[in-house]
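The following features are taken from Swiss-Prot:
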DOMAIN    4-301  domain 'Protein kinase'
BINDING   VAL10, GLY11, GLU12, GLY13, THR14, TYR15, GLY16, LYS17, VAL18, LYS33  ATP binding site
MUTAGEN   THR14 to Ala  Decreased kinase activity and disturbed cell cycle; when associated with F-15
MUTAGEN   TYR15 to Phe  Decreased kinase activity and disturbed cell cycle; when associated with A-14
ACT_SITE  ASP142  active site, proton acceptor
MUTAGEN   ASP161 to Asn  Dominant negative. Decreased kinase activity and disturbed cell cycle
MUTAGEN   PRO171 to Leu  Decreased kinase activity and disturbed cell cycle
MUTAGEN   THR181 to Ile  Decreased kinase activity and disturbed cell cycle
Amino acid sequence: MEKYEKLEKVGEGTYGKVYKAMEKGTGKLVALKKTRLEMDEEGIPPTALREISLLQMLSTSIYVVRLLCVEHVHQPSTKSQSTKSNLYLVFEYLDTDLKKFIDSYRKGPNPKPLEPFLIQKLMFQLCKGVAHCHSHGVLHRDLKPQNLLLVKDKELLKIADLGLGRAFTVPLKSYTHEIVTLWYRAPEVLLGSTHYSTGVDMWSVGCIFAEMVRRQALFPGDSEFQQLLHIFRLLGTPTEQQWPGVSTLRDWHVYPKWEPQDLTLAVPSLSPQGVDLLTKMLKYNPAERISAKTALDHPYFDSLDKSQF
């Protein structure tokens, strides 16, 4: 790790501390993710190795943050015979994320909506990145604006905090004891379903889409119960007809029977094609949700010059 100079701690990721650092030889900025690893006798656990090779494979897409290399640091532990081991994942450094970007349009001296063309461009890249991950059998499971990094001058979006699903399980609280946000979590996950698939990410993509249009979260719940109420109030309480098996899910209660509202009211500035795409992302039945790959061919993107992607 001598070849990097840590400049500042930029956050506590879901899996450990994140530093902005400079590669001393080149002056290149990188993001260092320090992950805590329980070492076994053989060294790095095979699950972690699998995840890292997955990350390297996914890095081939321009819409996924690039994993540049992995540094393995041993620190002999004074208390016991074992060595404490840290794994540093070295990623390309990006200066902002979608949450900060949306906030810059909402706050500040000159608040204004994001241009429809810009939303379209960012959404296309997000769907491309998610389609890439899904085509390799990887679910993100925690997509949110904070995990989408931006190269502002190029209007380029990249998915971060990816793939560390099984070796580093997503905790309910992060290391700083911030509650991990529920705003982008799919209803089947909130209801305790253990079998979930690519639809969980597409629900999150829909919530992010609406948030770019509204400049505020679509479903800002502060508990799992509240989160479901937010969803049901807008989209109506799901029925067995709409979503077979919903009433058998672990945390299903008898909720008030709300009728669905017109989604247009939540995103008044979105074009009819945009509302149609959003509706397909926010289907209750995960099997009916549009896939990322199919979304790329949706009429909402017809006016976009796709050759630039």
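Heads up, the Cβ atoms here are built off N, Cα and C, so glycines get one too.
Here the original residues are kept at every noted site.
Quantities reported herein were computed from a predicted structural model and do not represent experimental measurements.
Sequence features annotated in Swiss-Prot and their locations in the structure.
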residue : record                       : Cβ within 10 Å
VAL10   : ATP binding site             : 15
GLU12   : ATP binding site             : 15
GLY16   : ATP binding site             : 20
VAL18   : ATP binding site             : 20
ASP142  : active site, proton acceptor : 20
ASP161  : mutagenesis position         : 22
THR181  : mutagenesis position         : 17
Quiz prompt | Cα-proximity to ASP142 (active site, proton acceptor), 10 Å cut-off, over recorded positions GLU12, GLY16, VAL18, ASP161, THR181 | solution = ASP161, THR181
Exercise. Specify the secondary structure state of the residue listed as 'active site, proton acceptor' as given by DSSP, simplified to three classes.
Key: coil
Practice problem: List the Cα distance (Å, whole number) between VAL10 (ATP binding site) and ASP161 (mutagenesis position). | Solution: 14
